[in-house]
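Below is one structure, written out as structure tokens; comments come after it.
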Amino acid sequence: MSDGDYDYLIKFLALGDSGVGKTSVLYQYTDGKFNSKFITTVGIDFREKRVVYRANGPDGTVGRGQRIHLQLWDTAGQERFRSLTTAFFRDAMGFLLLFDLTNEQSFLNVRNWISQLQMHAYCENPDIVLCGNKSDLEDQRAVKEEEARELAEKYGIPYFETSAANGTNISQAIEMLLDLIMKRMERCVDKSWIPEGVVRSNGHTSTDQLSEEKEKGLCGC
């Protein structure tokens, strides 16, 4: 896809404590590489990737491909940047929430991050995918998979164990998040929840596009 040749521009936000591997995960997704020497993110950074999204119909058939320009925003996890980070919550449509499988405190802080999202995101029930990162460091694991899955089930969100080092489940986690977002847009009658930054390449907002489609149900917020 060339510049501007897409159907939707969608922003995702990666968040979690400092050092959980947000930058490395996004870099692995966009570039297919692992860099162990990344310095701690200061403020906000982002990466981009073009993908084609195809929804499965109720009969199992694959729908028309939607060309998606993903902006993947990388946030600082340090407390001193928290006010800057939360300012970006409302403009994002989906959230990749990471913790470090070798750091129990980063897992315990997941509840705090979800509380922040419930307060500052576009609605109280935003689309979130939880990722336990650094699954390749099994001998250093401090968080049991059962614990993480139980927490994810409590909040009704998907859970993946990922590795930026070898790429395990990173594409699957982001594709799951995109699928949740696209399905939410399809079923919403009230389009006011959609952040203004979600635009079509022809200059129309996603709200303009969706208002032309058949209304299928209420928004899940």
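The backbone N, Cα and C atoms fix where each Cβ goes, glycine too.
The model shown is predicted, which means the values in this text are computed figures rather than measured ones.
These features come from Swiss-Prot:
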| type | residues | note |
| --- | --- | --- |
| BINDING | 16-24, 74-78, 133-136, 163-165 | GTP binding site |
| MUTAGEN | GLY19 to Val | No binding of GTP and GDP |
| MUTAGEN | THR41 to Ser | Increased rates of GTP binding and GDP dissociation |
| MUTAGEN | ALA76 to Thr | Increased rates of GTP binding and GDP dissociation |
| MUTAGEN | GLN78 to Leu | Increased GTP dissociation and decreased GDP hydrolysis |
| MUTAGEN | ASN133 to His | Increased rates of GTP binding and GDP dissociation |
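Sequence features, as recorded in Swiss-Prot, placed on the structure.
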{"residue": "GLY16", "record": "GTP binding site", "Cβ neighbours (10 Å)": "25"}
{"residue": "GLY19", "record": "mutagenesis position", "Cβ neighbours (10 Å)": "15"}
{"residue": "LYS22", "record": "GTP binding site", "Cβ neighbours (10 Å)": "29"}
{"residue": "ASP74", "record": "GTP binding site", "Cβ neighbours (10 Å)": "22"}
{"residue": "ASN133", "record": "mutagenesis position", "Cβ neighbours (10 Å)": "31"}
{"residue": "LYS134", "record": "GTP binding site", "Cβ neighbours (10 Å)": "26"}
{"residue": "SER163", "record": "GTP binding site", "Cβ neighbours (10 Å)": "23"}
C-alpha spacing of SER163 (GTP binding site) relative to ASN133 (mutagenesis position), in angstrom | 5
Take the C-alpha atoms of LYS134 (GTP binding site) and GLY19 (mutagenesis position) and report the distance between them in angstrom, rounded.
-> 11
Sort SER163 (GTP binding site) into helix, strand or coil using the DSSP assignment.
-> coil
Roughly how many Å separate the Cα of SER163 (GTP binding site) from that of GLY19 (mutagenesis position), to the nearest whole number?
-> 13
Based on DSSP, name the secondary structure state of LYS22 (GTP binding site): helix, strand or coil.
-> helix
Any idea what the Cα distance is from GLY19 (mutagenesis position) over to ASP74 (GTP binding site), rounded to a whole Å?
-> 12
